[in-house]
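Here is the structure we will look at.
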Amino acid sequence: MALSVLRLALLLLAVTFAASLIPQFGLFSKYRTPNCSQYRLPGCPRHFNPVCGSDMSTYANECTLCMKIREGGHNIKIIRNGPC
């Protein structure tokens, strides 16, 4: 009986640990693609609305992320709104 409880506790611990790794490493990612078509060149608005890119860089706003994508041909997604 005690062995069964110990196994169940270890299984629960392992599942909890694995679930904590999912957002950290982007498994089953819900990253979103920035809508770069809404931003005209040149320049971006100066409003501060930071986004965290999948390259783990914080961008001042979605437009500055789109500029980075355009200049380097990178495929950067938005992990979340706010700084990284």
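Glycine is treated like the rest: Cβ placed from N, Cα and C.
In the predicted structure, the domain 'Kazal-like' (30-84) carries a mean pLDDT of 92. Per Swiss-Prot, the feature domain 'Kazal-like' maps to 30-84.
PRO45 (mutagenesis position) falls outside any helix or strand according to DSSP and counts as coil. If you take the C-beta of PRO45 (mutagenesis position) and look for same-chain residues 6 or more apart in sequence within under 8 angstroms, you find ASN61, CYS63. Experimental mutagenesis is annotated in Swiss-Prot for PRO45 to Ala, with the remark: No effect on inhibitory activity towards trypsin.
For the mutagenesis of ARG46 to Ala, Swiss-Prot gives this note: Loss of inhibitory activity towards trypsin. The structure shown keeps the original residue. Cβ neighbour count for ARG46 (mutagenesis position) (all protein chains, 10 Å cutoff from its Cβ): 9.
HIS47 to Ala appears in Swiss-Prot as a published mutagenesis result, with the remark: Reduces inhibitory activity towards trypsin. Under a cutoff of 8 A between CB atoms, and with a sequence separation of 6+ in the same chain, the neighbours of HIS47 (mutagenesis position) are ASN61.
For the published mutagenesis PHE48 to Ala, Swiss-Prot gives the following note: Reduces inhibitory activity towards trypsin. Under 8 Å, Cβ to Cβ, and six or more positions away along its own chain, PHE48 (mutagenesis position) finds ALA60, ASN61.
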Would you list the DSSP helix, strand and coil counts for the residues of the domain 'Kazal-like' (30-84)?
14 helix, 10 strand, 31 coil
